[in-house]
Amino acid sequence: MSTFRQEDVEDHYEMGEELGSGQFAIVRKCQQKGTGMEYAAKFIKKRRLPSSRRGVSREEIEREVSILREIRHPNIITLHDVFENKTDVVLILELVSGGELFDFLAEKESLTEDEATQFLKQILDGVHYLHSKRIAHFDLKPENIMLLDKHAASPRIKLIDFGIAHRIEAGSEFKNIFGTPEFVAPEIVNYEPLGLEADMWSIGVITYILLSGASPFLGETKQETLTNISAVNYDFDEEYFSSTSELAKDFIRRLLVKDPKRRMTIAQSLEHSWIKVRRREDGARKPERRRLRAARLREYSLKSHSSMPRNTSYASFERFSRVLEDVAAAEQGLRELQRGRRQCRERVCALRVAAEQREARCRDGSAGLGRDLRRLRTELGRTEALRTRAQEEARAALLGAGGLKRRLCRLENRYDALAAQVAAEVQFVRDLVRALEQERLQAECGVR
C-alpha cells in the first residue's frame, strides 16, 4: 500500500487559479513556498466506501501514483509530490501551461505534414517509453496532449492524465470499459482483453483528425460512435484528404486495424516511412489546401470543446461498463448451465447403457436357467426310463420258475430298495425343477 504525505498541502504550496476539472478531480495552479516554483495541483476526491460510486478508489489512486513515480521522460508529465487529507489525494505535477496541441495548431495559418509529423514523433516517443515499461495510457486524445510552452521555437509535447493507465502483465487477462468514446479501440467497445495495442488505435484516430480536422468514427450519438468503431467504419473523404500523402494514409490504415495482433506497434510506427522521412512539399496549390486543413482543425477544436467537458474520460460509460460486466457474468452463468446440461445428458446416457447391459445380463441368465432346466428334464426322463425298466425286470422275475422264488424275493427286496431310492430322487428332481421354474419366472418378471 502506497504512503502519501499526511500533511496539509497548503502548508507547502500557495494555491492559485483552477486549470481544469473532471468528474472526481480538480486541477489548480500552485506555487511552492520558499522556491516560487510553479506546479499543477491535482485534487482527487477519495471514495469513502467501497460500495460507493462517488470518488476514486484507493486502488485506482495508488495505481496512478505508482505509474507516475516510475516514469521519467521529456514528453510525459512529471510527478513531484503527493499529499493526502481526509477527503482528497493531491498530486503535485509539472505545470504544463502551453495548452492543447490541437488548439495550438488550429491557431496556425497553415500546417504541413512535415510539421504534423514533428509533433506526432514526440507523441510516439512518449508512448514508446510507456510501452517499453509495459504501461498502457488508455486515454490518448487531443486534450491529453499538451504543450509545455507554446511560445518556444520548438514546443515540447507532454502526455498528461494517467488516471486510467495500467501496467499490462504478461499472462494476465485484463478487460475494462473506459477511455473517451471517440478514441477507444474496438477491443474496449467489445469488452475483450486489452493490451498496449489500444493506445496505437488512439494514435491512429488522433493522426486522422490532425491531418483532416474530421473525426473518423464520430457519430450523432455515442452509441453510433461505438458502432462505427466496432465496424471500423471510416474512409479517407476526398474533401478532407485531397492534399494528404499516401504515406500518411498508409500510416493511419496500419493503426486503424480491428485485430490488435495485426495493428502496427509503437516500434513499427516509429520506423514507418512517413515518420522517418521528412518530405518538403512545393507547389502553388499546396499552401491553400494546408490553410484549409488548419481551418478545419480549428472547427474540430471548437466543436470538441463546446460538446464535451474538459478532462472527461468515459465517466458517463461507467454504467455501460457495469452492464457489460453483468452481461459477461450472465453469459458465464449460461455457459455453466449448458455445461451442467451436457453433464446431465452424459449421466443419463451412462445410466441407459448400464440398464441395457443389466438387461442383457438378465437375458443371458434366463437363457442359462432354461438350459439347466432342459438338462434336468432330460435327466428326469432317464430316471423314469430306469424305473420303468426296473418294473419290467421285476415282472419278468415274478414270471420265473419256482426255483427262482428266493431269487425273486431278493429281487423284490432289491426292487423295493431301488424303488424307494428312485422315488426319493424323483421327488428331489421334481422339487428342484419347481424351484428352477420359480427362479426363471422371477427373472423374467424382473427383466420386464
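Just so you know, glycine gets a Cβ as well, placed from its N, Cα and C.
This is the original sequence, none of the listed changes applied.
As given in Swiss-Prot:
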| type | residues | note |
| --- | --- | --- |
| ACT_SITE | Asp139 | active site, proton acceptor |
| BINDING | Leu19, Gly20, Ser21, Gly22, Gln23, Phe24, Ala25, Ile26, Val27, Lys42 | ATP binding site |
| DOMAIN | 13-275 | domain 'Protein kinase' |
| MUTAGEN | Lys42 to Ala | Loss of kinase activity, loss of PAWR-linked translocation into the cytoplasm; maintains nuclear localization but loss of localization to PML-NB |
| MUTAGEN | Ala294 to Thr | Causes dissociation from promyelocytic leukemia oncogenic bodies and increased blebbing-inducing potency; when associated with T-300 |
| MUTAGEN | Ala295 to Thr | Causes dissociation from promyelocytic leukemia oncogenic bodies and increased blebbing-inducing potency; when associated with T-299 |
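Annotated features taken from Swiss-Prot, shown on the structure.
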residue: Leu19; record: ATP binding site; DSSP (3 states): strand
residue: Ala25; record: ATP binding site; DSSP (3 states): strand
residue: Lys42; record: mutagenesis position; DSSP (3 states): strand
residue: Asp139; record: active site, proton acceptor; DSSP (3 states): coil
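If you check the recorded positions Ser21, Gln23, Ala25, Val27, Asp139 against Lys42 (mutagenesis position), the ones with a Cα inside 10 Å of its Cα are Ser21, Ala25, Val27. Counting every protein chain shown, the number of other Cβ atoms lying within 10 Å of the Cβ of Asp139 (active site, proton acceptor) is 25. Rounded to a whole number, the C-alpha distance linking Asp139 (active site, proton acceptor) with Gln23 (ATP binding site) is 15 angstrom. The local packing around Val27 (ATP binding site), expressed as other Cβ atoms within 10 Å of its Cβ over all shown chains, amounts to 22. Spanning the listed ATP site, residues Leu19, Gly20, Ser21, Gly22, Gln23, Phe24, Ala25, Ile26, Val27, Lys42 have a farthest Cα to Cα distance of 14 Å.
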